[in-house]
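Since the structure comes first, as C-alpha cells, the remarks are kept for the end.
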Amino acid sequence: MVKVYAPASSANMSVGFDVLGAAVTPVDGALLGDVVTVEAAETFSLNNLGRFADKLPSEPRENIVYQCWERFCQELGKQIPVAMTLEKNMPIGSGLGSSACSVVAALMAMNEHCGKPLNDTRLLALMGELEGRISGSIHYDNVAPCFLGGMQLMIEENDIISQQVPGFDEWLWVLAYPGIKVSTAEARAILPAQYRRQDCIAHGRHLAGFIHACYSRQPELAAKLMKDVIAEPYRERLLPGFRQARQAVAEIGAVASGISGSGPTLFALCDKPETAQRVADWLGKNYLQNQEGFVHICRLDTAGARVLEN
C-alpha cells in the first residue's frame, strides 16, 4: 500500500499571475491537503472519504483521481489494476489548489506504487495536464509547489517546468476560506483579453523586483511588491467583503494580502506571530460566511507532496 499526502498551495501570490505559487502547511501541525492511497487489486476501484467527499462528482469517471489513473496507465501503455482511496480534505473551488492536491497525490501515489517509472519532470508535466482539465488551461502554479514544495517560479523553458525561489522563514501566511465556491474557469473568464501598456510595465516591475528581493533577502521590499494589476481588480467583485478585509488586515499589521489563486480564499502575510493571530481572529469573525469556512495560520511547506506510508 502507498499513501501520499499533497499540501495546499496559494497560487499567484498577487505579484505572479500564473507563474508563482507557494505550498503551505498549518503551524499547528494539521494536514491541510488531500491524501490518496493506492493498493494492488484485481480490478480498478475508487473510494472517496474526507470532509469534502460529498462535493465530488457522483460519476466516478468525472472524478479527477480516476482520470489520473487512466492517464497514468496510458502513459505506461498498460492497465494497472489498483484500489484507490481519495481522502478529500480540501474544499473545491477554494483558491487553495484543491484539484492540484488530488492530482499530485494521485499521480505520485501511482508512480510510487509502480516503482517510479516516471521522473519528476515527466510526472509534473502530467500533473499540469490533468489539473488543466479542471481549470480550463494548463498552468503549473498550484501543482508545482504542491508537488515540489516551497515557493516555485514557473519557467517552462529548456525542459525546466519550475524552479524554487527562496522564501522568508519569518513570514506567516494567514489563509481565510469563507466557505463559498469560486470556479477557476469563471474567475479566468472575467479577466480582460488585453491589458494597458502601463499595467504590463507595472506587472513586470513588481514581479522582477519581488524575485530580486527574495534572492537578496529583503522581506520588506518583497512584501511591498506583492501587488496585483492583472487579476485582483477584476476578480474582487466575485468575493463578498474582500476589499474591506484587505483594509482591515493591513490596519492590524499584515505586510501583504491578496486573493489566493482565483479565490475566494484571502491570504495575509504577517511577520510576527501575534499579528498573525490577530489577523486570523478578525478574518474568522468577519470574512467567513458559513460553517464550511476556516482560517489557518501557515508557513511555507518546504517538503511538498510526501509518502506517508509505503
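Heads up, the Cβ atoms here are built off N, Cα and C, so glycines get one too.
DSSP assigns Ser99 (ATP binding site) to a helix in the three-state reduction. The ATP binding site annotation in Swiss-Prot covers Pro91, Ile92, Gly93, Ser94, Gly95, Leu96, Gly97, Ser98, Ser99, Ala100, Cys101.
For His139 (mutagenesis position), the same-chain residues lying six or more positions away in sequence with a CB closer than 8 A to its CB are Asp18, Gly128, Glu131, Gly132, Met154. What Swiss-Prot notes for the published mutagenesis of His139 to Leu is this: 35-fold decrease in kinase activity.
The note that Swiss-Prot attaches to the published mutagenesis His203 to Leu is: 2-fold decrease in kinase activity but nearly no change in substrates affinity. For His203 (mutagenesis position), the Cβ neighbour count at a 10 Å cut-off comes to 18, with all displayed protein chains included. According to DSSP, His203 (mutagenesis position) sits within a helical segment.
Here Swiss-Prot describes His206 to Gln as a published mutagenesis experiment; the accompanying note says: 3500-fold decrease in kinase activity. The Cβ neighbour count for His206 (mutagenesis position), using a 10 Å radius over every protein chain in view, is 20.
One entry in Swiss-Prot concerns the mutagenesis experiment Arg235 to Leu. Its note says: 26200-fold decrease in catalytic efficiency. Taking all protein chains in view, 24 other C-beta atoms sit within 10 angstroms of the C-beta of Arg235 (mutagenesis position). Secondary structure at Arg235 (mutagenesis position), taken from DSSP and collapsed to helix, strand or coil, is helix.
Where Swiss-Prot documents Arg235 to His as a mutagenesis experiment, the accompanying text is: 250-fold decrease in kinase activity but no change in substrates affinity.
Nearest Cα neighbour of Arg235 (mutagenesis position) among the listed recorded positions (Gly93, Gly97, His203): Gly93. Most other Cβ atoms within 10 A: among the binding-site residues Pro91, Gly93, Gly95, that distinction falls to Gly95.
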